[in-house]
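Taking it in order: structure first as structure tokens, then the write-up.
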Amino acid sequence: METTTKLAIGVSALCCLASAAFAGGPDIPMIDMNGFHIGLGFGYKSYTYDQVGTVTVTTNGGTVLSVLHPVSASITQFGPVGELGYTFASDWWIAGVKAQYQYDNVRSVHIMDAPLVGSNYSYRTRLGSHLTAMLLAGIKVNEANAVYLEAGYSTVWGKTTLFGPGPVAVSMKNRLNGGIAGIGWRHYFMNNVFLDLSYDYALYRSKSNSVTLSSATASAEGTAIGVSGTVQNPKRVAINGITATVNYLFNI
């Protein structure tokens, strides 16, 4: 009961703060939203991607078995964000440009069984930091708040490493490019400090690329058996999430 009461009090307080931000209270002097800004914050992102690996078994040069290992992964990541941009504002609208860089280190490991020979391949996929550049346009809700829409270009860096049955590995790096769009809200605490909160969805695509790792064994009858593992880079990655930064505004 005590926990429920505290939660209710907290929710009520947040509602009061939100109401005060958009209406009521004393008049707030007009804030100059024009200028260059730079800020730091955090982002909570959800990564979704598809990837395919293949294990092939051959004897005497002929394929005996080829097994596909498709993977659909969904991973969340919390990481630091840097932001900079420039805003133009009138009495009732805002427009501008914004760039964000988020450091992420999304990792996933998948096992690929090699039938008939009892050995395994595995591959590790890493999706690293991503960079976005967007145009934005919106309206002022009041003297200290504005809502806007944004859209632009984004890129994310990745790396896939394929491990064989022995202490051998091969890797490939790739960069995925795509578009990003979202909605945001800015609250100005004072003339030079504001909170920038946004939700965005980004879709990335990349050219198909792959790496292969092969090994050979011999059966009891002396027949040579070859085993190879192949993995493709993620060709399609979707990222959606929330970003919050605190920025300092230079009215220049």
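Using N, Cα and C of the backbone, Cβ positions are placed for all residues, glycine too.
These figures come from a predicted structure and were not determined experimentally.
Per Swiss-Prot, natural variant Leu17 to Phe is noted as: In strain: Henzerling.
Met33 to Leu appears in Swiss-Prot as a known natural variant, with the remark: In strain: Henzerling. Taken residue by residue with DSSP, Met33 (variant position) is part of neither helix nor strand, so it is coil. The Cβ of Met33 (variant position) has Thr87, Ala89, Ile94, Lys140, Ala146, Arg186, Tyr188, Phe194, Leu249 as same-chain neighbours under 8 Å, each 6 or more residues away in sequence.
Swiss-Prot documents Asn60 to Asp as a naturally occurring variant and attaches the note In strain: Kerns.
Under the heading of natural variants, Swiss-Prot lists Phe78 to Ser and annotates it as follows: In strain: Xinqiao. Secondary structure from DSSP puts Phe78 (variant position) in a beta strand. In this view, Phe78 (variant position) is surrounded by 11 other Cβ atoms within 10 Å of its Cβ, with every protein chain counted.
Among the natural variants in Swiss-Prot, Gly79 to Ser has the note: In strain: Kerns. The residue drawn here is the original one. Within 10 Å of the C-beta of Gly79 (variant position) there are 17 other C-beta atoms, taking all protein chains into account.
The note that Swiss-Prot attaches to the natural variant Pro115 to Ser is: In strain: Scurry.
Thr125 (variant position) falls within a strand segment according to DSSP. Annotation of the natural variant Thr125 to Ile in Swiss-Prot: In strain: Xinqiao.
What Swiss-Prot says about the natural variant Leu127 to Thr is this: In strain: Kerns. Long-range Cβ neighbours of Leu127 (variant position) (same chain, at least 6 residues apart, Cβ-Cβ under 8 Å): Tyr47, Tyr49, Asp104, Val106, Val156, Trp157, Gly158, Pro234, Val237.
Record note (Swiss-Prot), natural variant Leu131 to Phe: In strain: Xinqiao. The unchanged residue is displayed. In the three-state DSSP scheme, Leu131 (variant position) is classed as strand. Of all Cβ atoms in the shown protein chains, 14 besides its own fall within 10 Å of the Cβ of Leu131 (variant position).
Record note (Swiss-Prot), natural variant Ser228 to Leu: In strain: Kerns and Scurry. The unchanged residue is displayed. Reduced to three states, the DSSP call for Ser228 (variant position) is strand.
The Cβ of Thr125 (variant position) has 21 neighbouring Cβ atoms from other residues within 10 Å, across all protein chains displayed. Gly79 (variant position) and Thr125 (variant position) are 18 Å apart (CA-CA, integer value).
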